[in-house]
Amino acid sequence: MANILNLKHLLTLALILLALATKSSTSSSSSITRVKGIYWLENPFFPPTTVDTSLFTHIFYSFLTPNNITYKLEISSSQILSLNTFTKTFKTKSPPAATLFSIGGAGSNSSLLAFIASDPPACAAFINSTIDVARTFGFDGIDLDWEFPKNTKEMNDLGEMLFQWRKAISDEGATTGRPPLLLTAAVYFAVNFSIYGEPRMYPVNSINENLDWVNVMSYELRGPRSNKTGAPSGTFDPKSNVSVVSGLLSWIHSGVVPEKLVMGMPLYGKSWKLRDPNVHGIGAPSVGSGPGVNGLMAYFQVLDFNRQKSAKVEYDVDTASVYSYSGSTWIGYDNPFTVSIKVGFAQALKLRGYFFWVAGLDTLDWKIATQASKAWKLV
């Protein structure tokens, strides 16, 4: 077993070194803006001023939603102040960071987005309002987080909407003489999937032609709703294709240009309650969630748990992830080491960059984000 584990470690190291070796071969794409992004949710305890822009190039304001009658973005009076503060903060920070606002999110009305994408007048009203909001509040771009188109028709409608969106952005830039707005989308960890609906695939050609990049949500892969523990954002999974690398490769094999892909990483872990505290590896039987809302624990909370409970911390070679356990509580998560592995693979695959979900969950000194930024700088 020791030899097998050592071999796996060596394979991981070899692939990271491959990323470093690609420096010369990627020089032709050096003009492309690399992405070190993070999503920010409205949080009085974590205002925009607390974000360290030396670690990030792009900050995503989350979330705005369209009105279900006018189909235009609905901006509340409180959001007006929040949006103004957000963009002004990141334009005046040193270094400054680009800002985008994100539309939708996990709790949004997927059916409304589906209707907007399918109805040309509604789609035009929606798109024009997004450009107006971006220019009014000084954003550099727009991000769509539609979770998720439910069938092939909705995917096709998404592709057409992206085409119309890009055209409107290009026309606005040509008319005003301003640099065109960025247009991005947050997408499922794999290019094709069947959860939350019928089997379907993202509109690859439209993504390549109309989006600056997609933020691939390479997390929420395992959770306490399952009856066994697992890596919430495992880099690998030898028993299935539910892993970060598998998902990214599905996008690349589908024809999406690697430099259109930005890998997502979570700043949180997921907790389980073990059925038997003496059985505590990956795949151990469980009986629901542990601490946190639905088992979600911020990275800083995981560290507090480890310290207060004198938890045992293990690195799992098969998934390149970390887990802690104490008593019946089991937590799967990423730490600076596993994030370095992921960044190495992102570079080996020649991705555009990475992003984190979500600001406020790292430690106060940004342990995870700092290590990711350092790892990326290696090339």
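Using N, Cα and C of the backbone, Cβ positions are placed for all residues, glycine too.
Just the original residues are modelled here, none of the noted substitutions.
What you are looking at is a predicted structure, and each value in this text was computed from that prediction instead of being measured.
What Swiss-Prot says about this protein:
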- 34-379: domain 'GH18' (DOMAIN)
- Glu147: active site, proton donor (ACT_SITE)
- Pro224 to Ser: No effect on chitinase activity. Confers Nod factor hydrolase activity; when associated with G-225 (MUTAGEN)
- Arg225 to Gly: No effect on chitinase activity. Confers Nod factor hydrolase activity; when associated with S-224 (MUTAGEN)
- Ser289 to Ala, Lys or Pro: No effect on chitinase activity (MUTAGEN)
- Ser289 to Pro: Confers Nod factor hydrolase activity (MUTAGEN)
- Leu296 to Gly: No effect on chitinase activity (MUTAGEN)
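Mapped onto this structure are the features recorded in Swiss-Prot.
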| residue | record | DSSP (3 states) |
| --- | --- | --- |
| Glu147 | active site, proton donor | coil |
| Pro224 | mutagenesis position | coil |
| Ser289 | mutagenesis position | strand |
| Leu296 | mutagenesis position | strand |
Arg225 (mutagenesis position) to Ser289 (mutagenesis position), Cα to Cα, whole Å, comes out at 7
CB neighbours within 10 A of the residue listed as 'active site, proton donor', counting all protein chains shown, number 16
Cα-Cα separation of Glu147 (active site, proton donor) and Leu296 (mutagenesis position), in Å?
-> 19
Pairwise Cα distance for Pro224 (mutagenesis position)/Ser289 (mutagenesis position) [Å, integer] | 5
Count the Cβ atoms, other than its own, that fall within 10 Å of the Cβ of Ser289 (mutagenesis position), considering every protein chain shown.
-> 19
Residues near Leu296 (mutagenesis position) by Cβ (under 8 Å) yet at least 6 apart in sequence within the same chain, in sequence order, are Tyr268, Gly269, Lys270, Ser271
